[in-house]
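Structure record follows, encoded as structure tokens.
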Amino acid sequence: MGKITFFEDRSFQGRCYECSSDCPNLQTYFSRCNSVRVDSGCWMLYERPNYQGHQYFLRRGEYPDYQQWMGFSDSIRSCRLIPHAGSHRMRLYEKEDHKGVMMELSEDCSCIQDRFHLSEVRSLQVLEGCWVLYEMPNYRGRQYLLRPQEYRRFQDWGSVDAKAGSLRRVVDLY
């Protein structure tokens with residue numbers, strides 16, 4: 001079980017809301033979010049309701065302002081607790097519909113370009129565990145939660161292009 005607390009103001013001030021499960025609409029609990037405390041679990045925060053918009057991956061720790069989680073604004077409107085998995089495995093494809101060259105991955109990758117000579121990923125399959133895909137190397141830029149399923153094109157994971165810079169396994173000790 002996870003636990004996350006949202007605060008309207010920076011440095012854990014102002015009205016707060018504690019959450020322990022997925023919530024598709026946080027708007028009724030607070031109007032803005034400027035700081036977050038994650039007591040347990042790994043979470044994906046979303047800029048808009050129903051798990052839409054920019055995504056932000058947070059693990060256990062304190063985030064005194066939204067820049068700490070690479071946020072673009074103080075808008076957090078939904079959140080999802082990411083289930084813990086023991087093992088991780090995924091396949092990256094250079095073309096849509098799982099075609100073209102395939103690379104398999106079971107560990108974090110700080111630079112997809114250096115490791116696989118790819119700057120774009122057009123489809124992928126998450127076989128085990130949850131992952132976060134970052135648009136830039138070294139775990140920077142836009143973030144996308146990847147859960148076990150098939151993604152036949154980059155739009156399936158919520159991206160507007162096929163840019164893929166790095167991948168990180170979602171790992172947390174509850």
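In case you wondered, yes, glycine gets a Cβ from its N, Cα and C as well.
The noted changes are left out; the structure has the residues it started with.
If you look up Swiss-Prot, you'll see 2-40 marked as domain 'Beta/gamma crystallin 'Greek key' 1'. Broken down with DSSP, the domain 'Beta/gamma crystallin 'Greek key' 1' (2-40) shows 3 helix, 21 strand, 15 coil.
Swiss-Prot gives this note for the natural variant S11 to G: In strain: CD-1.
Counting Cβ atoms from all protein chains shown, G14 (variant position) has 16 others lying within 10 Å of its own Cβ. According to Swiss-Prot, the natural variant G14 to A carries the following note: In strain: CD-1.
Feature annotation from Swiss-Prot assigns domain 'Beta/gamma crystallin 'Greek key' 2' to 41-83. Sequence-distant contacts of the domain 'Beta/gamma crystallin 'Greek key' 2' (41-83), counting only residues of its own chain at least 6 positions beyond either end whose CB sits under 8 Å from a CB of the stretch, comprise 1-4, 6, 10-12, 19-27, 32-35, 130, 132, 140, 142-145, 158, 168, 170-172, 174.
Annotation source Swiss-Prot lists domain 'Beta/gamma crystallin 'Greek key' 3' at 88-128. Distant neighbours of the domain 'Beta/gamma crystallin 'Greek key' 3' (88-128): 137-139, 146-154, 156-157, 161-169, 171; these residues of the same chain sit at least 6 beyond its ends, with a Cβ under 8 Å from one of its Cβ atoms.
In this model, the domain 'Beta/gamma crystallin 'Greek key' 4' (129-171) carries an average pLDDT of 96. Annotation source Swiss-Prot lists domain 'Beta/gamma crystallin 'Greek key' 4' at 129-171, citing sequence analysis.
Residues 42, 44, 52, 54-57, 70, 80, 82-83, 85-90, 92, 96-98, 105, 107-114, 118-123 of the same chain, all 6+ positions outside the domain 'Beta/gamma crystallin 'Greek key' 4' (129-171), place their C-beta atoms under 8 angstroms from a C-beta of that stretch. Counting only residues at least six positions away in the same chain, the Cβ atoms of S35, P64, D65 sit under 8 Å from the Cβ of S11 (variant position). DSSP assignment over the domain 'Beta/gamma crystallin 'Greek key' 3' (88-128) gives 8 helix, 22 strand, 11 coil.
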